[in-house]
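Residues or ranges marked as substrate binding site in Swiss-Prot: LYS71, ASP107. Swiss-Prot lists ALA132, GLY133, GLY134, ALA135, ASN155, ARG156, ARG157, ASP158, LYS205, CYS232, VAL233, TYR234, ASN235, GLY255 with the feature NAD(+) binding site. Quoted from Swiss-Prot, the note on mutagenesis experiment LYS71 to Gly is: 10-fold greater reduction in catalytic efficiency is observed with quinate than with shikimate. According to Swiss-Prot, the mutagenesis experiment LYS71 to Ala carries the annotation: 3200-fold decrease in the affinity for quinate. 170-fold decrease in the affinity for shikimate. Here Swiss-Prot notes a mutagenesis experiment, ASP107 to Ala, with the remark: Loss of activity towards quinate. 20000-fold decrease in the affinity for shikimate. Quoted from Swiss-Prot, the note on the mutagenesis of GLN262 to Ala is: 3-fold reduction in catalytic efficiency for both substrates.
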Amino acid sequence: MDVTAKYELIGLMAYPIRHSLSPEMQNKALEKAGLPFTYMAFEVDNDSFPGAIEGLKALKMRGTGVSMPNKQLACEYVDELTPAAKLVGAINTIVNDDGYLRGYNTDGTGHIRAIKESGFDIKGKTMVLLGAGGASTAIGAQGAIEGLKEIKLFNRRDEFFDKALAFAQRVNENTDCVVTVTDLADQQAFAEALASADILTNGTKVGMKPLENESLVNDISLLHPGLLVTECVYNPHMTKLLQQAQQAGCKTIDGYGMLLWQGAEQFTLWTGKDFPLEYVKQVMGFGA
């Protein structure tokens, strides 16, 4: 790719960032489509995020992806949020239109799209959702919008627990889905929730390097063949949770599905063009 002065810059702001496959994926897509953009990753944490947004405006960047730990903070630095992003309380995409910043969340639509593409119908189903960060709440919100009957959210009593309660209230007030929040330390409640669940989704960092040998499911017998187990983590590709799920006879969806579909939507938001999906799946080794 020959980058010229006509090229516009798209960023990714996160910390840590070295593990991300998004720059490779987006740049391959941009090159295939012949579009005058280049995508670069920047190590940005909560402390440096405000300055990074000022830099985005000053450099007239087309926009940026936003990942951990900035997804919730980023809502405070855009001029407009989509209705879904307001429901989530977090964004992963910013589009810059001449200094006017719009915030979107494609994590939820991407993950739910990956589930649907597998042939699974979420309408009327119950999801056990692990975590209350930006990815988890995005998945929960989109699932509620698209027809989940119930979401049983489990999170440790950390700084995200109150945010989880607020998220549940927003979803309960604005959709037909019923969301409950329970301390993950309550293993009896966790076991009971899994027994009646249709979907288990991990939206936490547990399973991601350097936590690749960990899983929030301590007892594999809690998993049953009728359960669909989905993962947000894609590095490593086969997390411990997915290994447990396959051993238990569950159908699984790895983190590549969410990465692909959320990235496809981002691509269109930034460029106005269709994402070369089949090409990217092939060159990135994401499979069918």
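Quick reminder: no glycine exception, Cβ is built from N, Cα and C everywhere.
Across the fold, the C-alpha of ASP107 (mutagenesis position) and the C-alpha of ASN235 (NAD(+) binding site) stand 16 Å from each other. Annotated pair ALA132 (NAD(+) binding site) and LYS71 (mutagenesis position), C-alpha to C-alpha distance, rounded: 12 Å.
Look at the recorded positions LYS71, ARG157, LYS205 and count other Cβ atoms within 10 Å of each Cβ; ARG157 has the fewest.
Comparing local CB density within 10 A for the recorded positions ASN155, ASN235, GLN262, the maximum falls on GLN262. Here the binding residues for NAD(+) are ALA132, GLY133, GLY134, ALA135, ASN155, ARG156, ARG157, ASP158, LYS205, CYS232, VAL233, TYR234, ASN235, GLY255. Their largest Cα to Cα distance works out to 26 Å. Less than 8 angstroms from the CB of VAL233 (NAD(+) binding site) sit ASN202, LYS205, VAL206, GLY207, MET208, THR239, GLY255, each of them six or more residues away in the same chain.
Cα of LYS71 (mutagenesis position) to Cα of GLY134 (NAD(+) binding site): a distance of 6 Å.
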